Amino acid sequence: MEASRRFPEAEALSPEQAAHYLRYVKEAKEATKNGDLEEAFKLFNLAKDIFPNEKVLSRIQKIQEALEELAEQGDDEFTDVCNSGLLLYRELHNQLFEHQKEGIAFLYSLYRDGRKGGILADDMGLGKTVQIIAFLSGMFDASLVNHVLLIMPTNLINTWVKEFIKWTPGMRVKTFHGPSKDERTRNLNRIQQRNGVIITTYQMLINNWQQLSSFRGQEFVWDYVILDEAHKIKTSSTKSAICARAIPASNRLLLTGTPIQNNLQELWSLFDFACQGSLLGTLKTFKMEYENPITRAREKDATPGEKALGFKISENLMAIIKPYFLRRTKEDVQKKKSSNPEARLNEKNPDVDAICEMPSLSRKNDLIIWIRLVPLQEEIYRKFVSLDHIKELLMETRSPLAELGVLKKLCDHPRLLSARACCLLNLGTFSAQDGNEGEDSPDVDHIDQVTDDTLMEESGKMIFLMDLLKRLRDEGHQTLVFSQSRQILNIIERLLKNRHFKTLRIDGTVTHLLEREKRINLFQQNKDYSVFLLTTQVGGVGLTLTAATRVVIFDPSWNPATDAQAVDRVYRIGQKENVVVYRLITCGTVEEKIYRRQVFKDSLIRQTTGEKKNPFRYFSKQELRELFTIEDLQNSVTQLQLQSLHAAQRKSDIKLDEHIAYLQSLGIAGISDHDLMYTCDLSVKEELDVVEESHYIQQRVQKAQFLVEFESQNKEFLMEQQRTRNEGAWLREPVFPSSTKKKCPKLNKPQPQPSPLLSTHHTQEEDISSKMASVVIDDLPKEGEKQDLSSIKVNVTTLQDGKGTGSADSIATLPKGFGSVEELCTNSSLGMEKSFATKNEAVQKETLQEGPKQEALQEDPLESFNYVLSKSTKADIGPNLDQLKDDEILRHCNPWPIISITNESQNAESNVSIIEIADDLSASHSALQDAQASEAKLEEEPSASSPQYACDFNLFLEDSADNRQNFSSQSLEHVEKENSLCGSAPNSRAGFVHSKTCLSWEFSEKDDEPEEVVVKAKIRSKARRIVSDGEDEDDSFKDTSSINPFNTSLFQFSSVKQFDASTPKNDISPPGRFFSSQIPSSVNKSMNSRRSLASRRSLINMVLDHVEDMEERLDDSSEAKGPEDYPEEGVEESSGEASKYTEEDPSGETLSSENKSSWLMTSKPSALAQETSLGAPEPLSGEQLVGSPQDKAAEATNDYETLVKRGKELKECGKIQEALNCLVKALDIKSADPEVMLLTLSLYKQLNNN
């Protein structure tokens, strides 16, 4: 008898009493797992009445303590964040700063009020990461979200993962990143099947946007898509922006410390993405009605009327974006704290609150060091600007941008020029191999031959920098040195090493994340490293280097935000020392002009984001445009102007005054204070007086607001159509152009935007007429002359027995008065594919004949190209597409696209269908019937799906005046083509066909999946051992921490920030979340009354997740793994790769790893419930796992007790794998026994260690 075997002293019990005792104990354990502590308490007491023993009494005591603690805590476990309505776990809430709580309340207000998205634009270093994590914690706890996609630069992944572990250790967080395609797919499927957060990078998004936007052959809509460093999509025609738009999402959040970096069009791009086109109208209207007046008003020579108009338009823009936009600077936070020091005294626990008080930031002095060029630099600089033959010698291409590049290099160091140019300037020798040397070569041979003294004497900046760094090292400061050029860092590194400096360096060549982390930690912990060399683009984002107290910006950037990002690596929360920044700028050169433009852009940022109502105007339009004029190279006009304005405002102390006196002794031209810019606002009285007198200004503001609102409403009407064309683009096959694109010869910047929005002209009639199509109006150089190029893009997708997928992208010219797009969609169907193909062939011939005539007539000649679906095309275009970079603009130069459906493409489709059908002939009859039923169901609804699958018409009229507009669907196709050609497209035709084939199996399996057992109790550290089955079980459970791939800190409860709530709430929707699929819904309902996702449940969820990961890794590495164990990507990459697996599968079903949501499935013989649901034949004996006890398993398939007993015996004999097989089968029969589950966990752990 079981009871007597467990407890020898229980032999006095009758069989009936023993059975009752075991039943009560079992039911009490299940109640504990389900979080029903009252029921568990009652059942354990009943068991105690039958047979009192120490084990039962200890459990009763633990549950009683937990119930008492819960009664004391009540609903205070959660706290309403700033009375917003979002409840946040109290321990987490108490660790947040006040401004962070306000940020979380803002994020929740977006969701609560039905806004589709927003921008959190807090200054760098104020904790945007923590705000997002805490917000997601509250949303998951309240079951308001299930699936979140988080996109960020590569170097921030480790930071985010660590923050998630630190703040919400129970949240399910996976990464979609790294070299292992199988691991990426498994992590993504785990989040999509259940719930949680998936973290990926912008480059992964570009390569795998199709995979991220789909699941099992269907569109997958994320609850939230969150972009960190969202200024990556500031230009909406880049591949990052296009692919981000293709991800279906209910809500979108953007995080950036620099929402505007160059112009207001970047702000429009961010809001257009975040609000899905429903806020700021079209780019053309925004540029005309908002950007141009605001920009003109910021110039020093603007008229009073222009200043007043810009002021009111700026106010109106701020009012529009205010509900969707939140930005706080460090200065704002500090001022608010100092003005209200008693704000937190009314909290219940002031001791805890004191921990969360915003620390005082140290003082920052941002100095501009104006440096004179040395005679050699000045001579070359003057000759280059004034003499054409010098330009010809030093430049390979004649363009203003290239000229500016050469001038910038001359300001920094003449040796930055090519080896050939240095030879012509008598700066060194020139050899043949130097001619092929790259501009950014890390090892510059012609510099290696130059002495240190010569390198220093040739650059005024280098002379100053060496003296400065020596002084800072002697004073004990650690310094960051930023430059945009790796060659400059090479020179600085060489000079410093020869002077015995200990230096570290991070630039674009340090690609491994672990190596970056190692160098950062070394600098933070070791004071001996006095200088850290970084490139501005790589080292200026996402790093925390608060060990340094001095920052040197060697060369200014065109973008003020770039330099500001670099400074904020040091000046952020956690910095306790005063910070001094040195920006090195040469007098009278192009660098001074760049700095002027920085100041001007900064004024736009401050006014538009609400930091300043009317910032000071420093420069006129003419002063900003004079880039190539030579001014006084010994003194700076800008420095003299700023000194006269701000000299008396500098915040200083004795040490800083002494240091500035030392800097003046180094022969510099002067010092000005960058941090004092815009410290004094201009009076708005002048502007307000003009506004009151001018009825015109009020009308302009009303007109601008009306146009934006009107266009935004029209765009909402188009969103569904655009979504089916753009965000559902993963359903289409790639279309390969037959010829490469050529740049338009007369367009400087043909940069179309991938916007799902209308691009309208100025008249309301055109706005209204464009409701049914995306319209972009092309204004040719002469006003009034328009060239309308209309095209219809037809996508036809057919389901051939649910296997093959035929697609034909046909382009035809839309005749005038042909009717609306909606009518065309209504009249079309899947059966019209042949007629469309015939018409397109005729159109193709006519277009080819008329092409030369039309090109001759065009004032703005644009190239045309053809789309042909053929194998030869794929091979021809491949090398050209690989040259596209992430920031390249994807253009469509006024195309007359033509698509012909060739025999090759049709044959390819039919071959795929034949292969898939042939593979399925060996499947069981019932499985085929299920598949056919689902196919028939899909084919019965052609009218509902035809706009998305069959025919999708889009009318495009190009607008060259609005170069930023784009056709996102075509751009996505270009990204898709590029990815598919280079082998990185995640979903091939075979992959989608396979997913459709297995669709019926996947849905039928959901109800049979075992589920996780978790503790649903609001219990702190005192009651954390409720679910223990005794000391042995506790030990076995604790041992599972060794398989945690994140961090062992999940089980270190001493840290105050490792909270136990904020886990993804496990709902009961399929697929199941618990081990037992038989947990009644009423139990789960009662659990949500006042319970939090407390520590034990959170940690158990994490452990079970890690066990599943381990199991899948074991399955993947098993020599005898079944066909369902290999990842789905084997099908995606090539059909030939899966052949060796399909040979082992008698039923012909290739089951993907995403279907193994149960942690119990290790082999086909053990998946009895799945075989039953599929109706598949019993597996052959040859498919049994190596060494499995076939005789015992065959006899005891449905005998739970026998399987458990056999498993224990095998475990005692040391046969881990065989014991695991038996226990897995037992759990398939009855999965609610915690003793067997914990024993299985222990076996998995032992097997993994072995």
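Just so it is clear, glycine is given a Cβ too, placed from its N, Cα and C backbone atoms.
Taken residue by residue with DSSP, LYS128 (mutagenesis position) is part of a helix. Per Swiss-Prot, the feature ATP binding site maps to ASP122, ASP123, MET124, GLY125, LEU126, GLY127, LYS128, THR129; the stated evidence is a curator's inference.
Among the features that Swiss-Prot reports, domain 'Helicase ATP-binding' is placed at 109-277, with the record citing sequence analysis.
Positions annotated as domain 'Helicase C-terminal' by Swiss-Prot, on the basis of sequence analysis: 464-620.
According to Swiss-Prot, the mutagenesis experiment GLU11 to Ala carries the following note: Decreased affinity for BEND3, and abolishes BEND3-mediated stimulation of ATPase activity; when associated with A-13 and A-21.
Record note (Swiss-Prot) on the mutagenesis of LEU13 to Ala: Decreased affinity for BEND3, and abolishes BEND3-mediated stimulation of ATPase activity; when associated with A-11 and A-21. Packing around LEU13 (mutagenesis position) is summarised by its Cβ count: 18 other Cβ atoms lie within 10 angstroms of its Cβ, all protein chains included. Look at LEU13 (mutagenesis position): DSSP puts it in coil.
Here the residue is the original one, while Swiss-Prot reports the published mutagenesis TYR21 to Ala with the comment Decreased affinity for BEND3, and abolishes BEND3-mediated stimulation of ATPase activity; when associated with A-11 and A-13. A helical conformation is recorded for TYR21 (mutagenesis position) in the three-state DSSP classification.
Under a cutoff of 8 A between CB atoms, and with a sequence separation of 6+ in the same chain, the neighbours of LYS128 (mutagenesis position) are GLY103, LEU120, ASP122, ASP228, LEU255, GLY257. According to Swiss-Prot, the mutagenesis experiment LYS128 to Ala carries the annotation: Abolishes ATPase activity.
What Swiss-Prot says about the mutagenesis result for THR1063 to Ala is this: Induces a decrease in phosphorylation.
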Listed in sequence order, residues not in ASP122, ASP123, MET124, GLY125, LEU126, GLY127, LYS128, THR129 with Cβ within 8 Å of the centre of the ATP site Cβ atoms: GLY257, ARG572, ILE573
Least Cβ-crowded entry, counting other Cβ within 10 Å, from the binding-site residues listed as MET124, LEU126: MET124
Spatial separation of LEU126 (ATP binding site) from LEU13 (mutagenesis position) - C-alpha basis, Å: 66
Length of the line joining the Cα atoms of MET124 (ATP binding site) and TYR21 (mutagenesis position), in Å: 61
Coarse DSSP state, helix versus strand versus coil, of ASP123 (ATP binding site): coil
Cα-Cα distance linking TYR21 (mutagenesis position) and GLY127 (ATP binding site), given in Å to the nearest integer: 54
Confidence summary for the domain 'Helicase ATP-binding' (109-277), mean pLDDT rounded: 91
Distant-in-sequence Cβ neighbours of ASP123 (ATP binding site), under 8 Å, six or more positions away: GLY257, ARG327, ARG328, THR329, LYS330, ASP568
Set of same-chain residues at least 6 away whose C-beta sits under 8 angstroms from GLY125 (ATP binding site): LYS330, ASP568, TYR571, ARG572, ILE573
Sparsest-packed of the listed recorded positions (TYR21, GLY127) - C-beta count within 10 angstroms: GLY127
